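> So Swiss-Prot has the following annotated:
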- Thr328 to Ala: Jasmonate-insensitive phenotype and increased stability of the protein (MUTAGEN)
- Ser330 to Ala: No effect (MUTAGEN)
- Ser334 to Ala: No effect (MUTAGEN)
- Thr336 to Ala: No effect (MUTAGEN)
- 448-497: domain 'bHLH' (DOMAIN)
- Ser563 to Asp: Abolishes its activity in the regulation of ABA-inducible genes (MUTAGEN)
Amino acid sequence: MTDYRLQPTMNLWTTDDNASMMEAFMSSSDISTLWPPASTTTTTATTETTPTPAMEIPAQAGFNQETLQQRLQALIEGTHEGWTYAIFWQPSYDFSGASVLGWGDGYYKGEEDKANPRRRSSSPPFSTPADQEYRKKVLRELNSLISGGVAPSDDAVDEEVTDTEWFFLVSMTQSFACGAGLAGKAFATGNAVWVSGSDQLSGSGCERAKQGGVFGMHTIACIPSANGVVEVGSTEPIRQSSDLINKVRILFNFDGGAGDLSGLNWNLDPDQGENDPSMWINDPIGTPGSNEPGNGAPSSSSQLFSKSIQFENGSSSTITENPNLDPTPSPVHSQTQNPKFNNTFSRELNFSTSSSTLVKPRSGEILNFGDEGKRSSGNPDPSSYSGQTQFENKRKRSMVLNEDKVLSFGDKTAGESDHSDLEASVVKEVAVEKRPKKRGRKPANGREEPLNHVEAERQRREKLNQRFYALRAVVPNVSKMDKASLLGDAIAYINELKSKVVKTESEKLQIKNQLEEVKLELAGRKASASGGDMSSSCSSIKPVGMEIEVKIIGWDAMIRVESSKRNHPAARLMSALMDLELEVNHASMSVVNDLMIQQATVKMGFRIYTQEQLRASLISKIG
């Protein structure tokens, strides 16, 4: 899983330099016709710089970016259905105080069957070369924004951006009012909305569902939970599953003890729980007004409790959570007392923190653009945040390379200065558990991690066995099945082939010499025959003229030739028929004294002759 994050206060859609980013997502071919303007349903961006009410619902206990990513991944990786992506829609508020659902986080797995071509719709083509260049351009601009202004090379986005990947990326710009769209209906009614089939998607009345059908989606399901709505989509038609609905409602319930994940089976990499420092312990999450005097919120770290997440390999990790946090949304926030603070931490359409370089998302990678800013709004004093920032700069980021060659970044930001002692212990634990650098062979081309000697030896033996299998297939007679006998039989077979080649070459040379001798003998006979008394032979023999009769019936022709038997007239007739591309069905020959009579029945093929044309052609070739 690859985790992409930005600074929590960076807004990609409202800065002056990046104001065209929203248009980049929404101005592709026919996108404007399939998604109505955002003002009709939801509010996704703002350009106001004055202090505004807080837009995000206060973070609930146990809700943070790391566990949300793991929950989304475990949801679709742990099922036998072929889900393509999973998105968590997080409730928040617009400037009017109305509740809306916005992008919380997402996980893109990709299509199950990579051997088959990508599913495409018969609607207007979204995968033309021009559209592909446009998608790559938008993705490169997004990469440069996320990587802090460093423009990535063109090789970073060299593959095609598939329709499902583009649909997943464009989903970051979506938001839903309560009761609008599939996610809004699921959040308003509390019931799952399951739409399967391209016809049902186009007739669902939701523009996003129609767009998903255009991009090859066949199933979109929105399942409400206590803290938001989980949307899963697939390129295959999948029937409604009550097990998946129950799993979502348990897995994404962050309130109190209902969110305990110890009994769930997370179908993840077994080493991921041990290698990823972000899974060992999570920082406590602050709530609005938790540090203000008189609000009755305890500040002692003893009021925190931890929940255990059980993985398949038996390793566990803890998530620190405050049970006294109030999950109730609060549209009016005390941050309005400080305009500078509000401008820094007000949520518009922000991305989460990361310093990693972004590339095109592949199958099985988490594309994290969720909002992970853990904020403490109760203390308007900027000095506390500057101190917190200095502490965070001293913390080490842990970068772990899992066994499946997926790069994972773990970076935590604290929400309260009261828990600095807890954070310090976390930093020490991360530093102690850092994996040592492996010593082994240098990585080959395209390999991210060098192989150790055990893996290299295993691959060498597999390659050697494959070659022995190929050798056994070409050797005809194998005495025994062991490798030594196989090599001996192969050597004997090769020597036998060599002897056959030598013998064949000698026979070829012998036949060539015999042919030369026959040619010399024929030349001598012709010379002796021509040196005789030609006048006496000509006077004694009466020349016989040549007569050719031809009859054509449809595609067949009957040929009768009367000529002298000298100079092989039968061979000349057959040669003429071959040159004229005539197929011989029947032929006969008889000799009376010096007269030879030939009869042949032939069939015309590609060339069609008349009776006169065929007779003239035969006379020119035989006579």
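Including glycine, each Cβ sits where the backbone N, Cα and C put it.
Don't look for the substitutions in this one, it keeps the originals.
Locate each feature and note its surroundings.
In the predicted model, the domain 'bHLH' (448-497) has a mean pLDDT of 88.
Ser563 (mutagenesis position) falls within a strand when secondary structure is assigned with DSSP.
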> Tell me, how many other CB atoms lie within 10 A of the CB of Ser563 (mutagenesis position), whichever protein chain they belong to?
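For Ser563 (mutagenesis position), the count of other Cβ atoms within 10 Å is 22.
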> For the domain 'bHLH' (448-497), how many residues does DSSP put in helix, in strand and in coil?
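So the counts come to 37 helix, 0 strand, 13 coil.
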